[in-house]
Amino acid sequence: MNYVGLIIVLSCLWLGSNASDPDDPLLVQLPQGKLRGRDNGSYYSYESIPYAEPPIGDLRFEAPEPYKQKWSDIFEATKTPVACLQWDQFTPGANKLVGEEDCLTVSIYKPKNSKRSSFPVVAHIHGGAFMFGAAWQNGHENVMREGKFILVKISYRLGPLGFASTGDRDLPGNYGLKDQRLALKWIKQNIASFGGEPENILLIGHSAGGASVHLQMLREDFGQLAKAAFSFSGNALDPWVVQKGARGRAFELGRNVGCESSEDSASLKKCLKSKPASELVTAVRKFLIFSYVPFAPFSPVLEPSDAPDAFLTQDPREVIKSGKFGQVPWAVSYVTEDGGYNAALLLKERKSGIAIDDLNDRWLELAPYFLFYRDTKTKKDMDDYSRKIKEDYLGNQKFDIESYSELQRLFTDILFKNSTQESLDLHRKYGKSPAYAYVYDNPAEKGIAQVLANRTDYDFGTVHGDDYFLIFENFVREVEMRPDEEIISRNFINMLADFASSDNGVLKYGECAFKNNVGSEKFQLLAIYIDGCQNRQHVEFP
């Protein structure tokens, strides 16, 4: 056992003997002092607990430091977690600035269940393209009603504050990923005090949260922090995750906020630290060339090997091929029309017509930004590729509402499905622990596509989040679950509870047991639909 593992084990043992007060379960003893949660009827909550020093001042653009302060009074863990400062796609109006820079907290939700003295733990990383989103946006009422596990929501730095990088040791980037990792360490060390089982931690996330889960898992010591991982509609190989071109964008950020005289990374970092955080985040709008496109102008990067506290120094593909990653059970998923999240905004009505009309004149300009190959090809190669994929999916059709479904399929394939297949293929060849996958096809009455398109008269199919928002309530649904969705919701929640506590990595959904892909010649894919589930084998994803 290495030093980090020993410290975690000793911390868990010590904290296990200092759990919540049996006379008052709202009071919990931590190394920092006592905190008080809230009784919500069917569950307890302990919100906005700091796990890191505030990433402000000199700590901006630095790896997070563990929270060191001691509480002389009882810490009131009753405040809804604040969103990390962001330029939020879903905030209406011109000013989309939301949140605060001091935001590195975890929030814990514990069911009341007299039959259990302890619970498995599901740690949750929210999505939002590494640019926006918040822990509070993913509701927990469905999960708490089932009463199967403790839920921990992680907040982490976003946008330029979390992911600006010059690609060298002065401003290496990936601060948001480093936040997540520190939060996981905090959970491992402290969750026993809340009645959680530190040996039964499952890490999950959706979209950028799912990609974050996969990236965390690519750390070789991940198994010391969690026993399993689940990536919903997002993984490390998606083209919008680990991007190139970050150095140019970091200096462009500097020019946008008055740091144009900075000629090297060190001086740029110093200047950016001196600027108001709101100014840095508001500058995100300068990187958007069409609505909220590209949806992830700042994202994870490859860091140089000499960077302090480096998180990711190799392409994820090479990490998986090396076998030197967290060899724990992993599941990944996609829905049949994930790309609706990216394409639906093109059906929004404007005074000059629907937005998709613009693509007829601007496809060669916009496609590299929609599909994230703007920094990987020459101008000629980008144009050739843009023409080819249009021909492959739309043929001679023009861009309009009649051809929209083909465009949405293009977005689904390139941004989600193809990379899900590639990641699963690598894990089945180089992984040692089980690797599972499912595809979901059961459209919601209202979801993220209807919100972005601002219309309900189009059948978008099963879009990004239609499965995940049955586990965690989200503002984009705005409708009650149908009876079939209530069954699916319970199946998903039970699936997570069982995965977190399983000793052999077995994964089940309802009556269907997932099949392991490791060592399999064909892809083992569980299809989940309105009235059941079925195991299917594929040479390529359907």
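Heads up, the Cβ atoms here are built off N, Cα and C, so glycines get one too.
No noted substitution is present; original residues retained.
Residues or ranges marked as active site, acyl-ester intermediate by Swiss-Prot on the basis of sequence analysis: Ser207. According to DSSP, Ser207 (active site, acyl-ester intermediate) is assigned to coil rather than to any helix or strand.
Marked as active site, charge relay system by Swiss-Prot on the basis of similarity to another entry: His464. With a cut-off of 8 Å between CB atoms and residues at least 6 apart in sequence, the same chain places Ser207, Ser233, Val335, Glu337, Asp338, Gly339, Gly340, Tyr341, Phe416, Gly447, Ile448, Ala449 near His464 (active site, charge relay system), listed in sequence order. According to DSSP, His464 (active site, charge relay system) sits in a coil region rather than a helix or strand.
Swiss-Prot documents Ile56 to Thr as a naturally occurring variant and attaches the note In strain: 197. In sequence order, Glu101, Asp102, Ala277 are the residues near Ile56 (variant position), counting only same-chain partners six or more apart with C-beta under 8 A.
The annotation that Swiss-Prot gives for the naturally occurring variant Leu302 to Met reads: In strain: Lig72. According to DSSP, Leu302 (variant position) sits in a coil region rather than a helix or strand.
Its Cβ placed at the centre, Ala355 (variant position) has 18 other Cβ atoms within 10 Å. Following the DSSP three-state reduction, the secondary structure of Ala355 (variant position) is helix. Looking at Swiss-Prot, the entry for natural variant Ala355 to Ser says: In strain: Lig74.
If you take the C-beta of Glu391 (variant position) and look for same-chain residues 6 or more apart in sequence within under 8 angstroms, you find none. Here Swiss-Prot describes Glu391 to Gln as a natural variant; the accompanying note says: In strain: Lig74.
According to Swiss-Prot, the natural variant Leu394 to Ile carries this note: In strain: Lig74. A helical conformation is recorded for Leu394 (variant position) in the three-state DSSP classification.
As a natural variant entry, Asn494 to Lys appears in Swiss-Prot alongside the note: In strain: 197. Sequence-distant contacts (6 or more apart, same chain, Cβ under 8 Å) of Asn494 (variant position) comprise Glu146, Lys148.
As a natural variant entry, Leu496 to Met appears in Swiss-Prot alongside the note: In strain: Lig72. When Cβ atoms from all protein chains are considered, those within 10 Å of Leu496 (variant position) total 25, not counting its own.
If you compare Cα positions, Leu302 (variant position) sits closest to Leu496 out of the variant positions Ala355, Leu394, Leu496.
For Leu496 (variant position) paired with Leu394 (variant position), the C-alpha to C-alpha distance reads 39 Å. Sorting the variant positions Leu302, Leu394 by the number of other Cβ atoms within 10 Å puts Leu302 first. Counting in whole angstrom, Ala355 (variant position) lies 17 from Leu394 (variant position) by their C-alpha atoms. Neighbours of Ser207 (active site, acyl-ester intermediate), defined as other CB atoms within 10 A of its CB across all chains, total 27.
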